[in-house]
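Notes for the one structure printed next.
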Amino acid sequence: MKTLLLTLLVVTIVCLDLGYSLKCYQHGKVVTCHRDMKFCYHNTGMPFRNLKLILQGCSSSCSETENNKCCSTDRCNK
């Protein structure tokens, strides 16, 4: 009986993937986000005429604007 319960517990953990963390691009590399970070962001700006600034990473909250794009799936902020 204990073996059956243990097997069911292991199967449940594997199926639910309790340790899942979002993966986002940050500085051109894929990073694993902290558990409370549910969004990837991609922010583009031009602080100077000939300089395009791109910021990418993980965020716990995200507001979408013209320059800031938000998404919630792995590697979606390229």
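Start at 1 and count along the chain as shown; that gives each residue its number.
Glycine is no exception: its Cβ is also placed from the backbone N, Cα and C atoms.
None of the noted substitutions appears here; every position holds its original residue.
Sequence-distant neighbours of Q26 (mutagenesis position): residues of the same chain at least 6 apart with a C-beta under 8 Å from its C-beta are Q56, G57, C58. Under DSSP, Q26 (mutagenesis position) is assigned to a strand (E or B) in the three-state scheme. Swiss-Prot lists Q26 to A among its mutagenesis entries, and the accompanying note reads: Small increase in inhibitory potency on cASIC1a.
Quoted from Swiss-Prot, the note on the mutagenesis of H27 to A is: Important decrease in inhibitory potency on cASIC1a. Neighbour count (other Cβ atoms within 10 Å of the Cβ, all protein chains): 9 for H27 (mutagenesis position).
Proximity of K29 (mutagenesis position) to non-local residues of its own chain (separation of 6 or more, Cβ distance below 8 Å) is seen for none. Quoted from Swiss-Prot, the note on the mutagenesis of K29 to A is: No change in inhibitory potency on cASIC1a.
H42 (mutagenesis position) falls within a strand when secondary structure is assigned with DSSP. Quoted from Swiss-Prot for the published mutagenesis H42 to A: 3.1-fold decrease in inhibitory potency of ASIC1a.
The annotation that Swiss-Prot gives for the mutagenesis experiment T44 to A reads: 3.9-fold decrease in inhibitory potency of ASIC1a. Under 8 Å, Cβ to Cβ, and six or more positions away along its own chain, T44 (mutagenesis position) finds K52, L53, I54, L55, N67.
For the published mutagenesis F48 to A, Swiss-Prot gives the following note: Important (34-fold) decrease in inhibitory potency of ASIC1a. Using a 10 Å Cβ-Cβ cutoff, F48 (mutagenesis position) registers 8 neighbours.
R49 (mutagenesis position): 5 other CB atoms within 10 A of its CB, across all protein chains. One mutagenesis experiment catalogued in Swiss-Prot, R49 to A, is accompanied by this note: Important (19-fold) decrease in inhibitory potency of ASIC1a.
Around N50 (mutagenesis position), no same-chain residue six or more apart in sequence has its CB under 8 Å from its CB. N50 to A appears in Swiss-Prot as a published mutagenesis result, with the remark: 2.8-fold decrease in inhibitory potency of ASIC1a.
DSSP classifies L51 (mutagenesis position) as strand under the three-state reduction. Cβ neighbours of L51 (mutagenesis position) (same chain, under 8 Å, six or more residues apart in sequence): none. Experimental mutagenesis is annotated in Swiss-Prot for L51 to A, with the remark: 5.1-fold decrease in inhibitory potency of ASIC1a.
K52 to A appears in Swiss-Prot as a mutagenesis experiment; the accompanying note says: 4.9-fold decrease in inhibitory potency of ASIC1a.
Under its mutagenesis annotations, Swiss-Prot gives I54 to A the following note: 16.3-fold decrease in inhibitory potency of ASIC1a.
Quoted from Swiss-Prot, the note on the mutagenesis of L55 to A is: 58-fold decrease in inhibitory potency of ASIC1a. Other C-beta atoms found within 10 angstroms of the C-beta of L55 (mutagenesis position) number 14, with every protein chain shown included.
Here K78 (mutagenesis position) comes close to Y25, H42, Q56: these same-chain residues lie at least six apart in sequence, with C-beta atoms under 8 angstroms from its C-beta. Quoting Swiss-Prot on the mutagenesis of K78 to A: 1.5-fold decrease in inhibitory potency of ASIC1a.
Neighbour density for I54 (mutagenesis position): within 10 A of its CB lie 12 other CB atoms from the protein chains shown. The CA atom of H27 (mutagenesis position) is located 20 Å away from the CA atom of F48 (mutagenesis position). Each of the mutagenesis positions H42, K52 was scored by the number of other CB atoms within 10 Å of its CB, and the largest score is that of H42.
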